[in-house]
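S.K.: The following feature annotations were taken from Swiss-Prot:
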| type | residues | note |
| --- | --- | --- |
| BINDING | His118 | chlorophyll a ChlzD1 binding site |
| BINDING | Asp170, Glu189, His332, Glu333, His337, Asp342, Ala344 | [CaMn4O5] cluster binding site |
| BINDING | His198 | chlorophyll a PD1 binding site |
| BINDING | His215, Ser264, Phe265 | quinone binding site |
| MUTAGEN | Tyr237 to Phe | Weak herbicide resistance |
| MUTAGEN | Lys238 to Val | Weak herbicide resistance |
| MUTAGEN | Phe255 to Trp | Herbicide resistance |
| MUTAGEN | Arg257 to Val | Herbicide resistance |
| MUTAGEN | Ser264 to Ala | Strong herbicide resistance |
| MUTAGEN | Leu271 to Val, Met, Ala or Ser | Herbicide resistance |
Amino acid sequence: MTTTLQQRESASLWEQFCQWVTSTNNRIYVGWFGTLMIPTLLTATTCFIIAFIAAPPVDIDGIREPVAGSLLYGNNIISGAVVPSSNAIGLHFYPIWEAASLDEWLYNGGPYQLVVFHFLIGIFCYMGRQWELSYRLGMRPWICVAYSAPVSAATAVFLIYPIGQGSFSDGMPLGISGTFNFMIVFQAEHNILMHPFHMLGVAGVFGGSLFSAMHGSLVTSSLVRETTEVESQNYGYKFGQEEETYNIVAAHGYFGRLIFQYASFNNSRSLHFFLGAWPVIGIWFTAMGVSTMAFNLNGFNFNQSILDSQGRVIGTWADVLNRANIGFEVMHERNAHNFPLDLASGEQAPVALTAPAVNG
């Protein structure tokens, strides 16, 4: 008997790299999108940590009044933030090499642009990597579609909104109290709470939380016992098994009796599509709302108070909301503007600024 041995052709270094990048046997899948995601997210994370701890004050309003955001300049975890780049920079791309010195770059808030741009590229690539891994494994592509909701929301507040407002100084600060400040100012300038797209987003997030809790509790309460009473139910299941872990008929029957029959799903695919689509569509709408308000297509406003036949104001909840928004706007950039833009321009409009008399 004759045995023929043929030497295996050695793959080039590039081919080995390609096989490693696209291999689904790695503990963590890299993928071609990952080759860009990993360095950009590492860069954004590193710069964010350094800036959050030690960045000097930033002239955010462009009026030579720097705002300190780092821990070493007196902030704590709650009040600290990476302060957005200066209004003097506007929408200009401001990498380190565009500044005359590192001190100038820090003073004008260069780290904010560095973090935001690398972060956005990183999460875009993470979404692409989700699609790539699904493709390699023969899965359907809906995971990356669902992830597009938070990606679109981040893009709206970090990129679209500053573009619409004309300056990256209007972007969301990278910190806890900075995020709240951004929300309050957004309400003051755009009346976002009265925008229907934001209302859909609230319904999506809160509704998604409710449906998630309902689904999780129903499934956990209707597990099929495959073990004896003295063993843990966990021993009755294995990852990837073909059999159902829980009894959807029992869950459907329980929920149908708790509310009414047609409030419950009896089809697992329809149920899980609903659980995925509800919050995703809601967050998509919120991102679209922020993106349109970026160009000042704002929420509903009721700036004209209701008047009686004598010209007296009939107070409504809209008047309370208007007064709150004006108060927010007065506090915002108080050294850059003498008055809120609503009060400083245009014809005078009757607004209820007097409290009704309380008899009692």
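Here the Cβ of each residue, glycine as well, is placed from N, Cα and C on the backbone.
Please go over these features one by one and say how buried each is and what sits next to it.
M.R.: Long-range Cβ contacts of His118 (chlorophyll a ChlzD1 binding site) within its own chain (separation 6+, distance under 8 Å): Thr40, Leu41, Thr43, Ala44, Cys47. His118 (chlorophyll a ChlzD1 binding site) falls within a helical segment according to DSSP.
Around Glu189 ([CaMn4O5] cluster binding site), a 10 Å sphere centred on its CB holds 20 further CB atoms from the protein chains shown.
Cβ environment of His198 (chlorophyll a PD1 binding site): Ile192, Phe285, Thr286, Gly289, Gly299 lie under 8 Å away, each six or more residues apart in the same chain.
Cβ neighbours within 10 Å of His215 (quinone binding site), excluding its own Cβ and spanning all shown chains: 17. In the three-state DSSP scheme, His215 (quinone binding site) is classed as helix.
Reduced to three states, the DSSP call for Tyr237 (mutagenesis position) is coil. Shown in sequence order, Glu226, Thr245 are the residues of the chain, 6+ apart in sequence, with a C-beta less than 8 angstroms from the C-beta of Tyr237 (mutagenesis position).
Neighbour density for Lys238 (mutagenesis position): within 10 A of its CB lie 8 other CB atoms from the protein chains shown.
Under the three-state DSSP scheme, Phe255 (mutagenesis position) falls in the helix class.
Counting only residues at least six positions away in the same chain, no Cβ atom sits under 8 Å from the Cβ of Arg257 (mutagenesis position).
Taking Cβ-Cβ distances under 8 Å and a sequence gap of 6 or more within the same chain, the neighbours of Ser264 (mutagenesis position) are Ala251, His252, Phe255, Gly256. Under the DSSP three-state reduction, Ser264 (mutagenesis position) is assigned to coil, being neither helix nor strand.
Listed in sequence order, His215, Ile248, Phe265 are the same-chain residues at least 6 apart in sequence whose CB falls under 8 Å from the CB of Leu271 (mutagenesis position).
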S.K.: Quick check: with His215, Ser264, Phe265 left out, which same-chain residues have Cβ atoms within 8 Å of the centroid of the quinone site Cβ atoms?
M.R.: Met214, Leu218, Ala251, His252, Phe255, Asn266, Leu271, Phe274
S.K.: Between the binding-site residues Asp170, Glu333, whose Cβ has more other Cβ atoms within 10 Å than any of the rest?
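M.R.: Compared across Asp170, Glu333, the most Cβ atoms within 10 Å surround Asp170.
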S.K.: Within 10 Å of the Cβ of Phe265 (quinone binding site), how many other Cβ atoms can you find? Include all protein chains, please.
M.R.: 19
S.K.: Considering each pair of residues in His215, Ser264, Phe265, all listed as binding quinone, report the largest CA to CA distance in Å, no decimals.
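M.R.: Max Cα-Cα spread across the quinone binders: 11 Å.
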